[in-house]
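To keep things clear, I will list the structure first and then write my remarks on it.
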Amino acid sequence: MGAQLSTLGHVVLSPVWFLYSLIMKLFQRSTPAITLENPDIKYPLRLIDKEVISHDTRRFRFALPSPEHILGLPVGQHIYLSARIDGNLVIRPYTPVSSDDDKGFVDLVIKVYFKDTHPKFPAGGKMSQYLESMKIGDTIEFRGPNGLLVYQGKGKFAIRPDKKSDPVIKTVKSVGMIAGGTGITPMLQVIRAIMKDPDDHTVCHLLFANQTEKDILLRPELEELRNEHSARFKLWYTVDKAPEAWDYSQGFVNEEMIRDHLPPPEEEPLVLMCGPPPMIQYACLPNLDRVGHPKERCFAF
């Protein structure tokens with residue numbers, strides 16, 4: 001009798017086990033492999049393409065471990081690049097312009113600070129010049145994810161006050177963004193995540209500051225997003241030196257620009273900032289305060 005029950009159990013369970021195994025295999029196939037499995041480990045990635053965007057801006061493409069790998073970077077987070085340059089370890093944070101929708105590669109758009117071009121920084125940028133000198137096939141170490149903010153979708157942001165604290169959830173209907181120069185990359189990451197989801201009705205207002213019109217990083221990508229999602233993405237520029245027939249603002253970020261081109265405080269938006277520290281400290285925060293945006297709803301990358 002026991003043998004008969006055992007046989008019967010085998011007959012009954014075999015199809016169930018087969019179905020379970022099939023589902024697990026399908027699930028495993030549908031879950032891509034993650035490159036950044038451990039934020040404390042450095043992963044060497046190989047340069048496979050370098051595109052000249054402008055006289056001082058490059059798009060660097062690095063291969064992930066396999067064509068099926070994703071980077072594994074939550075929206076709002078960044079990575080660190082590390083390299084030994086002139087005998088010293090140099091580490092710099094960057095936000096990719098690619099996303100986890102892209103398999104097999106990660107893209108970084110980086111402004112190269114060449115030596116002897118800025119009187120205050122005659123040596124130029126150590127990491128950006130190192131990247132510029134890299135040849136196809138060379139590797140550099142990536143580490144991450146890092147950062148205090150994660151965008152979880154549909155207006156929900158998880159923000160940690162510091163690395164040791166639990167995240168505080170802020171849910172908003174609109175997001176104000178102030179970016180300066182290369183500080184556009186984390187903004188673009190969040191904007192793309194919002195715009196690609198038709199069920200995410202969060203409205204983004206971006207005020208983007210640069211020295212000149214030619215310095216506007218990722219302008220084609222930004223304007224394409226604005227044209228495709230005009231109801232949800234508002235874009236405004238300001239430059240220090242404006243050309244003739246310039247349709248946007250001129251000068252440093254000020255109270256009037258914030259009042260006119262960011263969502264009003266009454267909407268209780270989250271305001272994100274990324275740019276040179278003096279811009280954040282002397283232009284963004286004081287003027288946001290004057291307009292009425294409370295500090296607890298302002299976040300600097």
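Glycine is no exception: its Cβ is also placed from the backbone N, Cα and C atoms.
Averaged over the domain 'FAD-binding FR-type' (40-152), the predicted model reaches a pLDDT of 96. Sequence annotations record features per position, and here Swiss-Prot assigns domain 'FAD-binding FR-type' to 40-152 based on sequence analysis.
DSSP gives LYS42 (mutagenesis position) a coil state; it is part of no helix or strand. Quoted from Swiss-Prot for the published mutagenesis LYS42 to Glu: Decrease of activity.
Following the DSSP three-state reduction, the secondary structure of ARG92 (FAD binding site) is strand. There are 17 other CB atoms within 10 A of the CB of ARG92 (FAD binding site), with all protein chains counted. What Swiss-Prot records for ARG92, PRO93, TYR94, VAL109, LYS111, PHE114, LYS126, MET127, SER128, THR185 is FAD binding site.
Quoting Swiss-Prot on the mutagenesis of LYS126 to Glu: Decrease of activity. All protein chains included, LYS126 (mutagenesis position) registers 16 other Cβ atoms within 10 Å of its own Cβ.
Taking all protein chains in view, 6 other C-beta atoms sit within 10 angstroms of the C-beta of LYS164 (mutagenesis position). Quoting Swiss-Prot on the mutagenesis of LYS164 to Glu: Decrease of activity.
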Surrounding CB atoms that lie within 10 Å of the CB of LYS111 (FAD binding site), all protein chains: 16
Candidate nearest LYS126 (mutagenesis position) in space, where candidates are the binding-site residues ARG92, TYR94, LYS111 and distance is Cα-Cα: ARG92
Length of the line joining the Cα atoms of LYS111 (FAD binding site) and LYS42 (mutagenesis position), in Å: 23
Cβ-Cβ distance under 8 Å to SER128 (FAD binding site), same chain, at least six residues away: ILE110, LYS111, VAL112, TYR113
Greatest inter-residue Cα distance in Å for the FAD-binding set ARG92, PRO93, TYR94, VAL109, LYS111, PHE114, LYS126, MET127, SER128, THR185: 20
Per-residue Cβ crowding (10 Å cut-off), top of recorded positions LYS42, TYR94: TYR94
